[in-house]
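What Swiss-Prot records for this protein:
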DOMAIN    23-292  domain 'CoA carboxyltransferase N-terminal'
MUTAGEN   Cys27 to Ala  Vmax decreases 9-fold
BINDING   Cys27, Cys30, Cys46, Cys49  Zn(2+) binding site
MUTAGEN   Cys30 to Ala  Vmax decreases 140-fold. Loss of nucleic acid-binding
MUTAGEN   Cys46 to Ala  Vmax decreases 11-fold
MUTAGEN   Cys49 to Ala  Vmax decreases 8-fold
Amino acid sequence: MSWIERIKSNITPTRKASIPEGVWTKCDSCGQVLYRAELERNLEVCPKCDHHMRMTARNRLHSLLDEGSLVELGSELEPKDVLKFRDSKKYKDRLASAQKETGEKDALVVMKGTLYGMPVVAAAFEFAFMGGSMGSVVGARFVRAVEQALEDNCPLICFSASGGARMQEALMSLMQMAKTSAALAKMQERGLPYISVLTDPTMGGVSASFAMLGDLNIAEPKALIGFAGPRVIEQTVREKLPPGFQRSEFLIEKGAIDMIVRRPEMRLKLASILAKLMNLPAPNPEAPREGVVVPPVPDQEPEA
């Protein structure tokens, strides 16, 4: 027996360890491989390059509001395919697919609760639901959020992440721009603060309506914010756009937004601002949250 055969006879094969899917993920910016649980504890912010990844609507609201205080609003509202719209796929099929993928009925989630003990109403977009596009249900839920803020005499916060108006609802989608803007006028008349938080991306009809109507417009770092996208603009003007065009840092230099706030600092910053605007005691800084625990969304059958 040769020495190679002797070595081979002493080698015991081992089974390949099976790693469940979703345990690891990769940063979209720097390519760093990240432990999923650690990334969630860091509010979907890359610990290496500080890239702010997209966050689900429910995770965002649960990371903002005080635990045990959240009450969802407008969950009974569901989208309808009244136009029987069809492009490469039926609209009702797109809705069913998005509902199955995200567990949400539509692209906006609204909740009321407390922020450091202060009553607030908060709304957040679910970008994974048809690109966070604004349809009639998104508009109706936003108006519901405004009405609740007026009823409770409290501030409203909205986290935008949208590609714009939903083309499958045509004019009914476009009219939400006026509808939501008119609702916010009531907040202004009452003297109640509305803070708009612009996340990546905030585009189209959403950026052209309530997303830019905040008493304070705050953006996350490097968020893409605008009406038409950079590629569309370049093709139209036939010129190369400057580096960082339509990003948060570019917009704050031009005076289009008020401030840029990192996601881990957002909760305390919003509470501090609202306390001043509402003439309330400043919040006491607390230790960083250990993570976000989100209750499962109840099973739902998409409408045929």
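A Cβ is built for glycine as well, from the same backbone N, Cα and C atoms used for every other residue.
In the predicted model, the domain 'CoA carboxyltransferase N-terminal' (23-292) shows an average pLDDT of 95. Cys46 (mutagenesis position) counts 20 other C-beta atoms within 10 Å of its own C-beta, drawing on all protein chains shown. Under a cutoff of 8 A between CB atoms, and with a sequence separation of 6+ in the same chain, the neighbours of Cys30 (mutagenesis position) are Cys46, Lys48, Cys49, His51. Same-chain neighbours of the Zn(2+) site beyond Cys27, Cys30, Cys46, Cys49, judged by a C-beta within 8 angstroms of the site's C-beta center, are, in sequence order, Asp28, Ser29, Gly31, Gln32, Leu34, Pro47, Lys48, Asp50, His51.
Comparing the mutagenesis positions Cys27, Cys49 by how many other C-beta atoms lie within 10 angstroms of each C-beta, the top residue is Cys27.
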